[in-house]
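S.K.: My structure is below; once you've seen it, I'll send some questions.
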Amino acid sequence: MKPGGNTIVIWMYAVATWLCFGSTSGWSFTLEDNNIFPKQYPIINFTTAGATVQSYTNFIRAVRGRLTTGADVRHEIPVLPNRVGLPINQRFILVELSNHAELSVTLALDVTNAYVVGYRAGNSAYFFHPDNQEDAEAITHLFTDVQNRYTFAFGGNYDRLEQLAGNLRENIELGNGPLEEAISALYYYSTGGTQLPTLARSFIICIQMISEAARFQYIEGEMRTRIRYNRRSAPDPSVITLENSWGRLSTAIQESNQGAFASPIQLQRRNGSKFSVYDVSILIPIIALMVYRCAPPPSSQFSLLIRPVVPNFNADVCMDPEPIVRIVGRNGLCVDVRDGRFHNGNAIQLWPCKSNTDANQLWTLKRDNTIRSNGKCLTTYGYSPGVYVMIYDCNTAATDATRWQIWDNGTIINPRSSLVLAATSGNSGTTLTVQTNIYAVSQGWLPTNNTQPFVTTIVGLYGLCLQANSGQVWIEDCSSEKAEQQWALYADGSIRPQQNRDNCLTSDSNIRETVVKILSCGPASSGQRWMFKNDGTILNLYSGLVLDVRASDPSLKQIILYPLHGDPNQIWLPLF
């Protein structure tokens with residue numbers, strides 16, 4: 001029986017006598033070279049008393065900063081540590097939560113998955129039932145100075161917690177108020193003041209508002225909205241499906257070939273409608289952390305050719321598949337072998353994307369960095385700007401002319417020449433060439449099997465939405481009824497008002513404080529190509545400047561280009 005009399009099967013561990021240094025979070029010890037080194041796990045604090053959007057944002061950023069070293073970053077998304085070879089003194093972080101009632105509990109998070117493994121309240125510590133002996137041994141290093149240690153008979157997965165709570169996540173409210181109540185419930189469980197269903201419900205709240213918010217910028221954004229408006233509400237389908245898909249998304253991204261998935265992953269929008277994700281591009285601003293799934297293959301190409309330096313303690317190398325995709329570019333048109341004729345030297349062109357299985361728009365991304373259609377290679381005619389791109393036999397073409405790298409920002413580059421794939425016109429039938437890279441819309445591409453632009457709202461400073469207003473753009477109160485707040489994200493890197501897809505979000509100059517406008521997409525210029533970054537900014541690739549709410553003052557009704565500083569007026573989030 002647990003103190004207080006709640007009926008629950010628990011196992012009580014004998015507690016060894018430890019030297020106590022007065023810390024409420026406990027000390028962990030690791031044995032190296034026959035020496036014992038005490039080390040306190042890092043502690044991050046958060047209080048619901050007077051919580052603000054900024055205090056919560058700072059808290060989640062601090063949690064992320066402690067969960068990952070930043071040594072392993074793939075497609076701009078940090079990867080959590082591999083549990084194999086991870087020293088025990090680096091295995092956990094502690095999150096100390098307090099509330100208006102001045103009650104305090106300390107959660108323990110596993111750095112390998114950002115998940116809660118247990119918590120401390122006063123002189124008692126409680127742990128979810130571990131999945132294996134290794135985890136069972138690891139948690140013995142947590143809260144070593146408590147008088148009482150208990151392990152629940154249940155694990156911490158959502159299915160079991162929902163069963164115990166008697167409710168599903170989609171019916172459990174989240175927000176600052178629910179978190180306040182959850183802290184009290186966890187605290188009073190040690191005295192018998194909390195029943196098991198309430199305890200399970202409280203775990204669900206804490207896990208979503210801390211672990212899931214650390215994993216996803218999207219979920220962090222949802223929690224910020226609740227705090228901003230002092231709102232209590234249950235998560236919508238977009239949140240639930242992200243939570244359920246984190247492991248599969250991590251696997252798909254790490255096993256992707258230059259960002260393209262071997263098979264799609266289905267997610268849901270806020271209204272419950274389903275959509276499939278075929279590539280990493282839309283996920284870069286959505287996912288903050290990935291669980292480690294596999295080591296990068298030796299030949300894999302990373303964002304802008306920067307390879308992460310991480311130790312490989314085992315042989316679990318990523319699959320490195322060879323997906324078959326369409327390559328979507330300027331104005332949503334596809335890379336196409338002209339007239340479906342595969343004789344050597346036939347031109348590659350822009351053409352409306354097909355929905356059938358015609359080979360001349362299907363491209364295999366090969367491990368050798370060739371891009372092939374019907375077994376033949378996408379090949380540049382030479383290494384000078386302006387030469388055309390053709391289909392050619394892979395075995396007889398010049399090897400360097402058939403090699404391409406696909407960057408996360410949508411650039412397809414020939415390494416030999418440092419020239420990039422380009423469409424100098426946005427019309428159907430335009431012959432593709434290679435050109436000097438200026439990060440223009442005419443040089444933006446996306447290997448995917450979803451040929452339609454991704455439609456989204458874009459939320460920025462103070463939870464306000466980016467809105468097109470004739471030729472101007474600024475932020476206003478968000479409303480699902482406002483069509484002018486809907487944006488189509490094109491594969492070529494342009495951001496277009498859903499109401500008029502012939503227009504583009506545009507900077508007509510590359511200098512700081514240039515006012516961003518809505519202008520014709522016709523130029524397909526460098527000032528019309530953008531990238532959603534993992535840090536929440538929207539980057540103009542050519543200038544290196546980001547979208548910024550001028551002076552953090554929405555009343556000025558100006559969005560400008562500005563150097564990166566990372567303040568809230570430069571942070572944006574696509575919501576679906």
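Every residue, even glycine, has its Cβ placed from backbone N, Cα and C.
According to Swiss-Prot, the feature active site maps to TYR115, ARG215 (among others). Residues or ranges marked as AMP binding site in Swiss-Prot: TYR115, VAL116, GLY156, ASN157, TYR158. The domain 'Ricin B-type lectin 1' feature in Swiss-Prot is assigned to 321-448. Swiss-Prot gives this note for the published mutagenesis ARG83 to Ala: No effect on the toxic activity but suppresses the vascular leak syndrome. Quoted from Swiss-Prot, the note attached to the mutagenesis of LEU109 to Ala or Met states: No effect on the toxic activity or the vascular leak syndrome. For the mutagenesis result ASP110 to Ala, Glu or Asn, the note given in Swiss-Prot is Suppresses the toxic activity. In Swiss-Prot, a published mutagenesis experiment is listed as VAL111 to Ala or Met, annotated No effect on the toxic activity or the vascular leak syndrome. Quoted from Swiss-Prot, the note attached to the mutagenesis of ASN132 to Ala states: No effect on the toxic activity but Suppresses the vascular leak syndrome.
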S.K.: May I ask which of the recorded positions LEU109, VAL116, GLY156 is closest to ARG83 (mutagenesis position) if we compare their C-alpha atoms?
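M.R.: Of all the candidates listed, LEU109 is nearest in space.
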S.K.: DSSP three-state call for VAL116 (AMP binding site): helix, strand or coil?
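M.R.: Looking at the DSSP assignment, VAL116 (AMP binding site) belongs to a strand.
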S.K.: Relative to the Cβ position of ARG83 (mutagenesis position), how many further Cβ atoms are located within 10 Å?
M.R.: 17
S.K.: Starting from the Cβ centroid of TYR115, VAL116, GLY156, ASN157, TYR158, the recorded AMP site, name every other residue in that chain with its Cβ within 8 Å, sequence order please.
M.R.: PHE128, GLY155, LEU161, PHE203, ILE207, SER211
S.K.: Which whole-number value in Å describes the distance between the Cα atoms of LEU109 (mutagenesis position) and VAL116 (AMP binding site)?
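M.R.: About 5 Å separate the Cα atoms of these two residues.
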S.K.: Just to verify a number: CA distance, GLY156 (AMP binding site) to VAL111 (mutagenesis position), in angstrom, no decimals.
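M.R.: For GLY156 (AMP binding site) versus VAL111 (mutagenesis position), the Cα atoms are 15 Å apart.
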S.K.: What recorded positions among ASN157, TYR158, ARG215 are found with a C-alpha within 10 angstroms of that of VAL111 (mutagenesis position)?
M.R.: none
S.K.: Can you tell me which of the recorded positions ASP110, TYR115, ASN132, ARG215 is spatially closest to TYR158 (AMP binding site)? Compare CA atoms only.
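M.R.: Looking at Cα distances from TYR158 (AMP binding site), the smallest one goes to TYR115.
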S.K.: Hey, of the recorded positions listed (ASN132, ASN157), which one tops the CB count within 10 A?
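M.R.: Its Cβ has the most other Cβ atoms within 10 Å: ASN157.
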S.K.: Sort out the sequence-distant neighbours of ASP110 (mutagenesis position) for me: same chain, 6+ apart, CB within less than 8 Å of its CB, listed by position.
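M.R.: When sequence neighbours closer than 6 are ignored, ASP110 (mutagenesis position) has ARG91, PHE92, VAL117, ALA138 within Cβ distance under 8 Å.
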S.K.: Determine, using Cα-Cα distances only, which of these recorded positions is closest to ARG215 (active site): TYR115, VAL116, ASN132, ASN157.
M.R.: TYR115
S.K.: What Cα-Cα separation, expressed in whole Å, is found between ASN157 (AMP binding site) and TYR115 (active site)?
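M.R.: Distance between the two Cα atoms comes out at 10 Å.
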S.K.: Between all pairs in TYR115, VAL116, GLY156, ASN157, TYR158 (listed as AMP binders), what's the biggest Cα distance, rounded to the nearest Å?
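M.R.: The two farthest binding residues have Cα atoms 12 Å apart.
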S.K.: When a 10 Å sphere is centred on the Cβ of VAL116 (AMP binding site), how many other Cβ atoms does it contain?
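M.R.: That number is 19.
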S.K.: Quick check on the domain 'Ricin B-type lectin 1' (321-448): DSSP residue counts for helix, strand, coil, in that order please.
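M.R.: Output for the domain 'Ricin B-type lectin 1' (321-448) reads 16 helix, 47 strand, 65 coil.
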S.K.: According to DSSP, collapsed to three classes, what secondary structure does GLY156 (AMP binding site) have?
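M.R.: Assignment for GLY156 (AMP binding site) reads coil.
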